[in-house]
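Trainee: Positions annotated as active site, proton acceptor by Swiss-Prot: His501. Per Swiss-Prot, the feature active site, proton donor maps to Tyr508; the stated evidence is sequence analysis. The Na(+) binding site annotation in Swiss-Prot covers His43, Met70, Gln73, Asp211 and rests on experimental evidence. Among the mutagenesis entries in Swiss-Prot is Arg500 to Ala, noted as: Still active on both chondroitin 6-sulfate and dermatan sulfate, but with highly reduced catalytic efficiency. According to Swiss-Prot, the mutagenesis experiment His501 to Ala, Lys or Arg carries the annotation: Loss of activity on both chondroitin 6-sulfate and dermatan sulfate. The annotation that Swiss-Prot gives for the mutagenesis experiment Tyr508 to Ala reads: Loss of activity on both chondroitin 6-sulfate and dermatan sulfate. According to Swiss-Prot, the mutagenesis experiment Tyr508 to Phe carries this note: Still active on both chondroitin 6-sulfate and dermatan sulfate, but with greatly reduced catalytic efficiency. For the published mutagenesis Arg560 to Ala, Swiss-Prot gives the following note: Loss of activity on both chondroitin 6-sulfate and dermatan sulfate. Here the residue is the original one, but Swiss-Prot notes a mutagenesis experiment at this spot, His561 to Ala: Still active on both chondroitin 6-sulfate and dermatan sulfate, but with reduced catalytic efficiency. According to Swiss-Prot, the mutagenesis experiment Glu653 to Gln carries this note: Still active on both chondroitin 6-sulfate and dermatan sulfate, but with reduced catalytic efficiency. One mutagenesis experiment named in Swiss-Prot is His712 to Ala, and its note says Still active on both chondroitin 6-sulfate and dermatan sulfate, but with reduced catalytic efficiency.
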Amino acid sequence: MPIFRFTALAMTLGLLSAPYNAMAATSNPAFDPKNLMQSEIYHFAQNNPLADFSSDKNSILTLSDKRSIMGNQSLLWKWKGGSSFTLHKKLIVPTDKEASKAWGRSSTPVFSFWLYNEKPIDGYLTIDFGEKLISTSEAQAGFKVKLDFTGWRAVGVSLNNDLENREMTLNATNTSSDGTQDSIGRSLGAKVDSIRFKAPSNVSQGEIYIDRIMFSVDDARYQWSDYQVKTRLSEPEIQFHNVKPQLPVTPENLAAIDLIRQRLINEFVGGEKETNLALEENISKLKSDFDALNIHTLANGGTQGRHLITDKQIIIYQPENLNSQDKQLFDNYVILGNYTTLMFNISRAYVLEKDPTQKAQLKQMYLLMTKHLLDQGFVKGSALVTTHHWGYSSRWWYISTLLMSDALKEANLQTQVYDSLLWYSREFKSSFDMKVSADSSDLDYFNTLSRQHLALLLLEPDDQKRINLVNTFSHYITGALTQVPPGGKDGLRPDGTAWRHEGNYPGYSFPAFKNASQLIYLLRDTPFSVGESGWNNLKKAMVSAWIYSNPEVGLPLAGRHPFNSPSLKSVAQGYYWLAMSAKSSPDKTLASIYLAISDKTQNESTAIFGETITPASLPQGFYAFNGGAFGIHRWQDKMVTLKAYNTNVWSSEIYNKDNRYGRYQSHGVAQIVSNGSQLSQGYQQEGWDWNRMQGATTIHLPLKDLDSPKPHTLMQRGERGFSGTSSLEGQYGMMAFDLIYPANLERFDPNFTAKKSVLAADNHLIFIGSNINSSDKNKNVETTLFQHAITPTLNTLWINGQKIENMPYQTTLQQGDWLIDSNGNGYLITQAEKVNVSRQHQVSAENKNRQPTEGNFSSAWIDHSTRPKDASYEYMVFLDATPEKMGEMAQKFRENNGLYQVLRKDKDVHIILDKLSNVTGYAFYQPASIEDKWIKKVNKPAIVMTHRQKDTLIVSAVTPDLNMTRQKAATPVTINVTINGKWQSADKNSEVKYQVSGDNTELTFTSYFGIPQEIKLSPLP
């Protein structure tokens, strides 16, 4: 390794007293395989910051405290055309496969840095990588950066996928995610020890500030092209669609636009408090928060202040692995979401402020924050490496811009801000284009930027263009809410579910409902009103949410945030907005739900809605939602969430720092909650045994084995499309769950299987399971009856008439025994060899950070032992249990089981006759011919239900298989059900076809998106 010359640099800086030792600079390589996840950073605030740099005679490197990104100094490079400086750093460029293995997600090694121009330069900065580079030697690979900009810009490229070939003969193809292809970067291998920065040759001289040069592992999806640098990844810019015919410029249309604008301003200044806004109204606090940013204007242009970064731009640093000095400087960054929230709070205060002096100060604060934001590189054409999940960071910038539009115009900043916001909105191009497509129903768009989109359009100064844009926006919102997106795309579904991340996801849909409702409300009663089809579809989704919430959604529907279930109370205002936007307002259904979840009375309704409306009663009966492979059974104030999963619906969402132990979230779960807080009912994370989800059949694993085998995302799907629920008469329901584990997933027993069925009717549910198998000889298989925290108000169990409050407590139950949990739910054991009941102290772990937790819990579970072979179980749950009632039910069971009868229970078919309701539920896990009073044959896997009432037979059927792929839309499935006897339809409105064939009747059900169909039959005379 040669000794690099630093003579010219040392003379310039007076910093170096000895020749540079090249070995010192390269002894700790970047991307060291022993510590691949620790980013290597040059930030010029460190000791001897230029030790690894050299320059030719036409370049001068100095340190400047004028502006910086990381720390208080940057590198100022004064150059003459074609001159260069070199960073001497050994790289061991990993393949994407090696990087991905180290991080546990699709990754790539990235080279990134920041640069600042005080004036645009008509030329390119050339970055070269090679071995023993000097100013005149040929490099092996590199890339170019266009310099025609002012302010800060960030450059970030994949060393495997974004470099251009120089003089080497290489197989210069992109590296696949598994690293099987060579790339320029990989062909360099461990040969790189020099990175050369070469000034444009076509410009006589200039100067550039450079800071925060970094080598790090980053997500392979997020090195985006922009106006400065070309990478393999591009985010196309927005092209506004214009609907035809366009509305003319008339006083009426302009007045409507102004009305919408004022409504929007009024909502954000004085309307409903935003759930995701840290509202601050204290002027002194706003000023102190502003002062903490340390923003000041520089004499010759630009600003200096704390560096701004989005919460997702943090990732490229791998902050958990930074050394202590780098971490300290990194921690001084300001998160853009907090910054733009302050901008909004200042803009809101500005609108409300009456004192001229105070108002002027707020205005100057806002304008300086805007200038700093732009100077930091948040401008049109600047990708800043990536700005994914932009809406969460920037949503309040858009709204503040509308509130401060006059001040921005006066300062000649509005056009630049408008262009910047439009540029960064391109992540939601499928929405901002306003042309309905498969990707146009993005719930995250509604959640974060839909109202901001409208605010941006209202800034358009040209009257005709502004009318066109708002009119197109209205048509787009109508279409986005109306369409059924194909495959797993975001949007509303025919059964009332609302999809995000390829599944029903209240954590995303609830705020999206609220914001979509507000948009419809803002546009109401104008030529720009949202169409009725969009309104109707949103109403269906929001009424469905009312059904599957109590008011929180159950743990099985909480996504990656268990014990933080979204509540309808957080989106109550959305029901008001949508009710008041009805064609004939208010819509009575939505208005009554609003009153109920807002705890408003009938007496208050007149002042709210202008007429007397009774608050909605809690839903009752059974509702199938196969868009989420779940069913909801409501009885009085209790809600039972029955949850399965299949090839179309994932079991749980597990992230790197979320829901690490959530594997069993959908394993035939049957969570019971009363109306109110789930925490108050014992659903507490501290001490929670993650193996024991209520109703689930699981292998009881130590936490280290239960922890997801994937370091990052796991959204496990089933091996079959069949698993889900059905309903009958809106009152009765059934779940069928076919549990089959994958064959090749670490820490998942490939031989773990179970068939689980539940029949729900009124105040009781019947649970049966069969074909329970496991090959794990060390871990017990269990079916959990319940698990609740013990608290002062949840401190009692009843077992066979005995009140239990002891702690600790252990006992074993068997067939015929009963117990009542601390929430008043009764459990009658009707077929099980061993049921364990426990009141004990439990030690567990937090789902996000794996830190220990502990708590006291009551639990009961059926113990299937280790390696069960075709094990089975049966039990009943009563939702209105008392010791007296459970004693009566146990007596009925002992008397020849007067409660229910299992007519069949094997790997192909489960049949349950509920004697209390006279409803029969059939889970056809396979097509089958059966011996039964009513059903003779079913030609496809299906859930069939029957109810005999006097002279009529009501039959429903469905397949929970949505018959779709992740890309292709769901299509209907025809189910043929042959029933015994000759019948005719007693329901003219039924869509079920029927035909008598010999002594039987053939029923043809069309199952679309798992929505059950039913028919009422009467005997042929």
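The backbone N, Cα and C atoms fix where each Cβ goes, glycine too.
Walk me through the surroundings of each of these features.
Mentor: In three-state terms derived from DSSP, His501 (mutagenesis position) belongs to neither a helical nor a strand segment and is classed as coil. Counting every protein chain shown, the Cβ of His501 (mutagenesis position) has 18 other Cβ atoms within 10 Å.
Within 10 Å of the C-beta of Tyr508 (mutagenesis position) there are 22 other C-beta atoms, taking all protein chains into account. Reduced to three states, the DSSP call for Tyr508 (mutagenesis position) is helix.
DSSP assigns Gln73 (Na(+) binding site) to coil in the three-state reduction, placing it in neither a helix nor a strand. Packing around Gln73 (Na(+) binding site) is summarised by its Cβ count: 19 other Cβ atoms lie within 10 angstroms of its Cβ, all protein chains included.
The Cβ of Arg500 (mutagenesis position) lies under 8 Å from the Cβ of Leu443, Asp444, Asp490, Gly507, Tyr508, Ser509, Ala512, each of these being in the same chain and 6 or more residues away along the sequence.
In the three-state DSSP classification, Arg560 (mutagenesis position) falls within coil.
In this view, His561 (mutagenesis position) is surrounded by 17 other Cβ atoms within 10 Å of its Cβ, with every protein chain counted.
Under DSSP, Glu653 (mutagenesis position) is assigned to coil, being neither helix nor strand in the three-state scheme.
His712 (mutagenesis position) is surrounded by 16 other CB atoms, counting those within 10 A of its CB over all protein chains shown. Secondary structure at His712 (mutagenesis position), as computed by DSSP, is coil.
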Trainee: What's the CA to CA span in angstrom from Arg560 (mutagenesis position) over to Asp211 (Na(+) binding site)?
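Mentor: The Cα atom of Arg560 (mutagenesis position) is 37 Å away from the Cα atom of Asp211 (Na(+) binding site).
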Trainee: Closest of the binding-site residues to His561 (mutagenesis position), Cα to Cα, picking from His43, Met70, Gln73, Asp211?
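Mentor: So, spelling it out, the nearest of the binding-site residues is Met70.
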Trainee: Cβ within 8 Å of the Na(+) site centroid (His43, Met70, Gln73, Asp211 excluded): which residues?
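Mentor: Apart from His43, Met70, Gln73, Asp211, the close residues are Tyr42, Phe44, Ala45, Ser68, Ile69, Gly71, Asn72, Ser74, Leu75, Arg212, Leu329.
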Trainee: State the three-class DSSP label for His43 (Na(+) binding site), counting H, G and I as helix, E and B as strand, and everything else as coil.
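Mentor: It is coil.
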Trainee: 10 Å Cβ neighbour count around Asp211 (Na(+) binding site)?
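Mentor: Asp211 (Na(+) binding site) is surrounded by 26 other Cβ atoms within 10 Å.
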Trainee: Taking DSSP as the reference, which of helix, strand or coil describes Asp211 (Na(+) binding site)?
Mentor: strand
Trainee: For Glu653 (mutagenesis position), list the number of other Cβ atoms lying within 10 Å of its Cβ atom.
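Mentor: Taking every protein chain into account, the count is 22.
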